[in-house]
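**Q** Dropping the structure in here first, questions after.
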Amino acid sequence: MEFPFDVDALFPERITVLDQHLRPPARRPGTTTPARVDLQQQIMTIIDELGKASAKAQNLSAPITSASRMQSNRHVVYILKDSSARPAGKGAIIGFIKVGYKKLFVLDDREAHNEVEPLCILDFYIHESVQRHGHGRELFQYMLQKERVEPHQLAIDRPSQKLLKFLNKHYNLETTVPQVNNFVIFEGFFAHQHRPPAPSLRATRHSRAAAVDPTPAAPARKLPPKRAEGDIKPYSSSDREFLKVAVEPPWPLNRAPRRATPPAHPPPRSSSLGNSPERGPLRPFVPEQELLRSLRLCPPHPTARLLLAADPGGSPAQRRRTRGTPPGLVAQSCCYSRHGGVNSSSPNTGNQDSKQGEQETKNRSASEEQALSQDGSGEKPMHTAPPQAPAPPAQSWTVGGDILNARFIRNLQERRSTRPW
């Protein structure tokens, strides 16, 4: 490959090694600084043209080797020139090979993943006019000696069929290890330990300081033992104790504030797994008898007394209080009941109280008649007012008082004979 400038003046050696800085070789005596800047521009032109020729030979859509990529990556290029051919005394370029270290994940013979950082063949090109003349072997062998590696320790990026035949012919590399990426490795790749890339100057300083400093390293921190997977449960009973919320009982049992106390023993797994982690097991409700007893103990409101005096059998409180009474007493408490005479069929205490009430009423009426006969001359008047019952005693809201028994209901029925229908 020919160029319009002098290649021999640019590359004094047959094989020239260039890194990412693209600096020209040692300056010849008598060269000036502007001339050196022009030499670097010429090197960039050579690399760009070699990359285009390689992409065309491999049928690639874009070149993979260029001066800009060389400056942004830590790759090395080996350039081979033809010193014998001197067209117009300027020399020519035969080919090049680009290598670099890359971190790869490759599979071994047992299909196990391995993280390695081998030296990779990234691009290799020899001009078509000088192929099969030993130039490729010469360039490849020089690179192996310079990098101090063996052919089977290399990883090749997207090799062409010509390159695979070249390696099989000169280095007996035929059996490959299948990979999931675009790199190809050969049998024996894992037989030797790969040489890591050249350490930087900063890493070398740190390594030297560590070798000189006799301070012992800090002991490694011990990690807690890992729990066995068999002990792990999705929702364990012990982990959910703090999530349980006490269920508030119904009114009126929720007057006194209650604090939710955690249970002494966690519930069994059968009962705990049936509930949500945010809700605990529901508490049983209070029986109806206890609820009615608590209602009787509650002091009434003053307006309830007036309502009871106006409508003794129709107030909701009276209906709640007589819910547990026998049917006979319930019928007697209603104004429209037809069971007014039922007072001796039931042997309970309600019927006994009703009998005592009737007897006291008769005694009161007899005493009033005697008092009227003693007043005046002793003759009965023609028109006398009907005897009025004395004012009932003051109603007392006490447990077991007259207001809750059948006698009080009977007295109310005698004073009020009006029927709702």
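In case you wondered, yes, glycine gets a Cβ from its N, Cα and C as well.
Found this in Swiss-Prot, in case it helps:
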type    : residues         : note
DOMAIN  : 1-190            : domain 'N-acetyltransferase'
MUTAGEN : Q58 to A         : Loss of acetyltransferase activity
MUTAGEN : S61 to A         : No effect on catalytic activity
MUTAGEN : R69 to A         : Strong reduction in acetyltransferase activity
MUTAGEN : K102 to A        : Strong reduction in acetyltransferase activity
MUTAGEN : F105 to A        : Reduced activity
MUTAGEN : D109 to R        : Marginal increase in activity
MUTAGEN : D109 to A        : Slight increase in activity
MUTAGEN : E111 to A        : 2-fold increase in activity
MUTAGEN : E111 to R        : No effect on catalytic activity
MUTAGEN : C120 to A or S   : Strong reduction in microtubule acetylation
BINDING : 124-137, 160-169 : acetyl-CoA binding site
MUTAGEN : D157 to E or N   : Strong reduction in microtubule acetylation
MUTAGEN : R158 to A        : 20% of wild-type acetyltransferase activity
MUTAGEN : N182 to A        : Strong reduction in activity
MUTAGEN : F183 to A        : Strong reduction in activity
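Describe each of these features in terms of where it is and what it packs against.
**A** Applying an 8 A CB threshold to same-chain residues 6+ apart, the list for Q58 (mutagenesis position) reads S160.
The Cβ of S61 (mutagenesis position) has A55 as same-chain neighbours under 8 Å, each 6 or more residues away in sequence.
Remark: R69 (mutagenesis position) has H75 as non-local neighbours, by Cβ distance under 8 Å and separation of at least 6 in sequence.
Sequence-distant contacts of K102 (mutagenesis position), defined as residues of its own chain at least six apart whose C-beta falls under 8 angstroms from its C-beta, comprise E117, P118, C120, A155. Following the DSSP three-state reduction, the secondary structure of K102 (mutagenesis position) is coil.
Annotation for F105 (mutagenesis position): same-chain Cβ neighbours under 8 Å, separated by at least 6 residues, are H113, N114, E115, N181.
In the three-state DSSP scheme, D109 (mutagenesis position) is classed as coil. Sequence-distant neighbours of D109 (mutagenesis position): residues of the same chain at least 6 apart with a C-beta under 8 Å from its C-beta are V177, F190.
Neighbours of E111 (mutagenesis position), defined as other CB atoms within 10 A of its CB across all chains, total 8.
According to DSSP, C120 (mutagenesis position) sits within a strand segment.
For H127 (acetyl-CoA binding site), the same-chain residues lying six or more positions away in sequence with a CB closer than 8 A to its CB are M1, A53, I93, I94, G95.
Classification of D157 (mutagenesis position) by DSSP places it within a strand. Cβ neighbours of D157 (mutagenesis position) (same chain, under 8 Å, six or more residues apart in sequence): C120, I121, L122, D123, N182, F183.
For R158 (mutagenesis position), applying a Cβ distance below 8 Å and a minimum sequence separation of six or more within one chain yields N182, F183.
Mapped onto three states, the DSSP output places N182 (mutagenesis position) in coil.
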**Q** Can you tell me the CA-to-CA distance separating L164 (acetyl-CoA binding site) and E111 (mutagenesis position), as a whole number of Å?
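**A** The separation of the Cα atoms works out to 23 Å.
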**Q** Which secondary structure state does DSSP assign to V130 (acetyl-CoA binding site), in the simple three-class scheme?
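**A** Once the DSSP labels are grouped into three classes, V130 (acetyl-CoA binding site) ends up as helix.
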**Q** Show which residues of the chain containing Q161 (acetyl-CoA binding site), separated from it by at least 6 in sequence, have their CB under 8 Å from its CB.
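**A** In sequence order there is nothing to list, since no residue at least 6 apart has its Cβ under 8 Å from Q161 (acetyl-CoA binding site).
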**Q** Return only the integer: C-alpha distance in Å from H133 (acetyl-CoA binding site) to E111 (mutagenesis position).
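**A** E111 (mutagenesis position) has its Cα 39 Å from the Cα of H133 (acetyl-CoA binding site).
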**Q** Whole-number Å only: compute the distance from the Cα of F124 (acetyl-CoA binding site) to the Cα of E111 (mutagenesis position).
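**A** Answer for this pair: 29 Å between alpha carbons.
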